[in-house]
Amino acid sequence: MSFRAARLSMRNRRNDTLDSTRTLYSSASRSTDLSYSESDLVNFIQANFKKRECVFFTKDSKATENVCKCGYAQSQHMEGTQINQSEKWNYKKHTKEFPTDAFGDIQFETLGKKGKYIRLSCDTDAEILYELLTQHWHLKTPNLVISVTGGAKNFALKPRMRKIFSRLIYIAQSKGAWILTGGTHYGLMKYIGEVVRDNTISRSSEENIVAIGIAAWGMVSNRDTLIRNCDAEGYFLAQYLMDDFTRDPLYILDNNHTHLLLVDNGCHGHPTVEAKLRNQLEKYISERTIQDSNYGGKIPIVCFAQGGGKETLKAINTSIKNKIPCVVVEGSGQIADVIASLVEVEDALTSSAVKEKLVRFLPRTVSRLPEEETESWIKWLKEILECSHLLTVIKMEEAGDEIVSNAISYALYKAFSTSEQDKDNWNGQLKLLLEWNQLDLANDEIFTNDRRWESADLQEVMFTALIKDRPKFVRLFLENGLNLRKFLTHDVLTELFSNHFSTLVYRNLQIAKNSYNDALLTFVWKLVANFRRGFRKEDRNGRDEMDIELHDVSPITRHPLQALFIWAILQNKKELSKVIWEQTRGCTLAALGASKLLKTLAKVKNDINAAGESEELANEYETRAVELFTECYSSDEDLAEQLLVYSCEAWGGSNCLELAVEATDQHFIAQPGVQNFLSKQWYGEISRDTKNWKIILCLFIIPLVGCGFVSFRKKPVDKHKKLLWYYVAFFTSPFVVFSWNVVFYIAFLLLFAYVLLMDFHSVPHPPELVLYSLVFVLFCDEVRQWYVNGVNYFTDLWNVMDTLGLFYFIAGIVFRLHSSNKSSLYSGRVIFCLDYIIFTLRLIHIFTVSRNLGPKIIMLQRMLIDVFFFLFLFAVWMVAFGVARQGILRQNEQRWRWIFRSVIYEPYLAMFGQVPSDVDGTTYDFAHCTFTGNESKPLCVELDEHNLPRFPEWITIPLVCIYMLSTNILLVNLLVAMFGYTVGTVQENNDQVWKFQRYFLVQEYCSRLNIPFPFIVFAYFYMVVKKCFKCCCKEKNMESSVCCFKNEDNETLAWEGVMKENYLVKINTKANDTSEEMRHRFRQLDTKLNDLKGLLKEIANKIK
């Protein structure tokens, strides 16, 4: 089957699944979207399903009362029943079929649970029964059927057996399987029902289990309550009482089964009547052909046997004859242990050997059996063991989480691979093992040296492995010849992103794109939206707009591996994404891109656990990027540095450094290789061995540059222009430009201070005019940065400070120009003074490059955030105290200025130790207040009839004490603790934080024009003129993308691929060494434990 056909087939199956409605009762919910009305369903059942009634009374000679051999008394027979005295009773001759009178919903009165039930003849056609289950009771077509048998009587559930049953139910739930049991509240069936109930309670209703019980109608206790009333119309609800205290030999029905099929052959008290119909139903299901089955177009069915006696033996025998594989639990006792022990016999199987095993495991049962029946048992066992390839044995003592799953999958695989029509169907066998995630079997049985696999043969199963998140199978297919690049066509990627991509992830991606306005996020969102082109979204105005499509699909067609990697990363497919990452080109860039995407998405996820998983995976990819780059750098520094600046359109045109910074991957930026690269950029052509003081000295004594005082990384090519080359290389170095800017900025601040303090006149003097020209140069530089960075310019706090400083300076000039007005001139000077503070604080940013001062500056920045939190808490305390104090002391103060002083200013000063003096009546000074409110004094406190302060001191003084205690001790110490935590956090990663912040300064000066201040202004004029000339001539830049097409890029990526393989080998070797070390430690512990046991025995013997 071609991949396109497989994909269309998967799409059809998905649509069929959406169109069908699953109806479950008891632990399953009933569907409300029925294709038939209740009356149609009743008509269908009455037309196709029958009950059986005995119409010939044959007296049972062994019975004491007048009872027929069918088990019913003569009075319980219908009117007109004939008397039969000579013939042997047979249900086919002596019973007659009538329309069934027992079907509908069954409600268990004890627990109030519901289920579906029907009474049907033992001769009912299996096809009609299957139609009832799937089309009328709306059960989804099973992906697997598990027929559980054994342990109907005297069954005691062991803890390990309960674990096996729990795993069996989990498999049924996860695989969409049907479980077939005896359906009674007795023995094995009772415990199966309880496990079904426990698993149903712990999971959502959409994942409920289908547990079908098939029991004999004549063995059901209280079955009269299941018969419909004569006047009942439509569907019937039967009220069934579970009477556990009844000593009746009959069984009660189990309340945890979802569907009950009650098989009737006209008898009462005759067990095993249902066996024939159950076998027919199992055979019909196993032979039914369905589309898209991973079992050769059939529904897989497996018999699960434990314990049991004769009926279990017959059930296993029938299953084996019908080519149904069987899983037997060794250690569960009785017939299961007999079969398990005989499977291990290597010699030819003799009757005596079989009988020996029967006597060993079933001594009482075999001793009571007639010889003929014993021979029948031996015959059945031999028939079973002739098809030993259909038997799979698991040991109850070794019951683990995967033992049941492995056993069922292995049983199905053996049955499938040994069948005549499917033994050469390698693709079908591989699908089966993929469905059950059996990698070892696939490795050992299918991918052998006997067969050569083509890439096209593995494409269908590869797609299944991707959507089922089977990373080990994906790796296996890649190792066996699958070409991932050829497999990832546009149709495949469209199918993955449109039908196997979480809508929630898509919404989170869209939220992140809108929130952070990030280039990579926008690119990835457009890429995903291009595949999900049928998706529509509604904008804020309520209008519909189509998804944005990528106009250039080349990033997708040229980089399908990166698109698949992004698909896996966005959905947090941890192990699968790692397998795909190993196949991509530009692994370092891909790892950093994954880290950035995951960290950004984690910020917008509402689920804390999901956000934590994304953060954890992001950190893993950062670690991979660090380790891989370290491997590359240790091999070749120059090529490793080329990797840092390599960009790819599949990641929005970003390079490794940009993605690492945007993802805040400080560990990567702090790597020696990255820092050495930044240092090369920082010093330019100047050798890094040159001392900084030499470079700074050359700024003041320029001729030293050409005298060999400063060393350079390389020698000039043209000897005649050697001196010119030295000067150009020196003054274009970012470090020299930075140093010159520092000198210039300090000179600018000194000039600014001189003008403010000594030379500020009504008419500007030359120093002030020089100051204006220097600020103009700063203004031009900020305009250039804004033009280059766009909106991102204002994301940097220092840029905001620069803009604010320039804005204040312009405002100061505006006031300064009105020199005729003294007040305006003074206002201008005040604004200049405030602006000087901003420009001076801006000096802090320059020294972030210092290894010693840089971390301290970062601490200051983070402590400012702590101060804002502190001020919020302090404001609550301050306003509460200030309003209460003012209201207690004074009445109807109308002056806002004094209200502000009393409510805000004075409580604020109290935090610094200035205790309010107006809360103590004994020391209150009326000379410093006013009663009229007209003077520049605070309002006096309210007086009583004796002209004494009215306020109660027993309130005001304790109030001040509590306020001082809360602010000066509690809040201030809280702030100190916050500062301590912040400093400690930065101190722990002192080196990383500084190196990360250093990157921004290096990039800032590397992106600037390499011309010292203030001469750079001429370059700005030249750039403006050039831009205007281009606009007038309407020149267009038609350069096309050359991503990954340059020879140097291909060589670098090929070399990185080799380094990646070395890195992966080291990881695997390290993991193997760790495992070996653990095994060695366990062996040492085992030896020590044995020595201790021996020592304890010696001590015990001495005591005796």
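A Cβ is built for glycine as well, from the same backbone N, Cα and C atoms used for every other residue.
Every residue here is the original one, so none of the noted swaps is modelled.
Annotated features, as they stand in Swiss-Prot:
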- Glu782, Gln785, Asn799, Asp802: Ca(2+) binding site (BINDING)
- Tyr745 to Ala: Abolishes ion channel activity to cold stimulis (MUTAGEN)
- Ile746 to Ala: Does not affect ion channel activity to cold stimulis (MUTAGEN)
- Asn799 to Ala: Abolishes ion channel activity activation by icilin. Does not affect ion channel activity activation by menthol or cooling agent-10 (MUTAGEN)
- Asp802 to Ala: Decreases ion channel sensitivity to cold stimulis (MUTAGEN)
- Asn821 to Gln: No effect on glycosylation or ability to form functional channels (MUTAGEN)
- Asn934 to Gln: Abolishes glycosylation (MUTAGEN)
- His946 to Asn: No effect on glycosylation or channel activity (MUTAGEN)
- Lys995 to Gln: Decreases in sensitivity to PI(4,5)P2 (MUTAGEN)
- Arg998 to Gln: Decreases in sensitivity to PI(4,5)P2. Insensitive to icilin (MUTAGEN)
- Arg1008 to Gln: Decreases in sensitivity to PI(4,5)P2. Reduced the sensitivity of the channel to menthol stimulation. Insensitive to icilin (MUTAGEN)
- Leu1089 to Pro: Abolishes multimerization and channel activity. Reduces cell surface expression (MUTAGEN)
Asn799 (mutagenesis position): nearby recorded positions from Tyr745, Glu782, Gln785, Arg998, Arg1008, Leu1089, Cα cut-off 10 Å:
Glu782, Gln785
Other than its own, how many Cβ atoms are within 10 Å of the Cβ belonging to Asn821 (mutagenesis position)?
11
What other residues of the same chain, not counting Glu782, Gln785, Asn799, Asp802, have a CB atom within 8 A of the CB centroid of the Ca(2+) site?
Asp781, Trp786, Tyr793, Asp796, Trp798, Thr803
Counting every protein chain shown, other Cβ atoms within 10 Å of the Cβ of Arg1008 (mutagenesis position) number 19
Coarse DSSP state, helix versus strand versus coil, of Asn821 (mutagenesis position)
coil
Between Glu782 (Ca(2+) binding site) and Asp802 (mutagenesis position), how many Å separate their Cα atoms?
8
Between the Cα atoms of Arg1008 (mutagenesis position) and Asp802 (mutagenesis position), find the distance and write it as a whole number of Å.
16
Fill in the CA-CA distance, Asn821 (mutagenesis position) to Asp802 (mutagenesis position), as an integer in Å.
29
Sorry to bug you, but what's the C-alpha spacing from Gln785 (Ca(2+) binding site) to Tyr745 (mutagenesis position), rounded to the closest Å?
18
On a simple 10 Å Cβ count over all chains shown, which one of the recorded positions Glu782, Asp802 is most densely packed?
Asp802
Minimum Cα separation from Gln785 (Ca(2+) binding site), reported as the residue among mutagenesis positions Ile746, Lys995, Arg998 that achieves it:
Arg998
Number of other Cβ atoms within 10 Å of the Cβ of Gln785 (Ca(2+) binding site) across all protein chains:
16
Residue among mutagenesis positions Ile746, Lys995, Arg998, Leu1089 with Cα closest to the Cα of Asp802 (mutagenesis position)
Ile746
Roughly how many Å lie between the Cα atoms of Leu1089 (mutagenesis position) and Lys995 (mutagenesis position), rounded to a whole value?
51
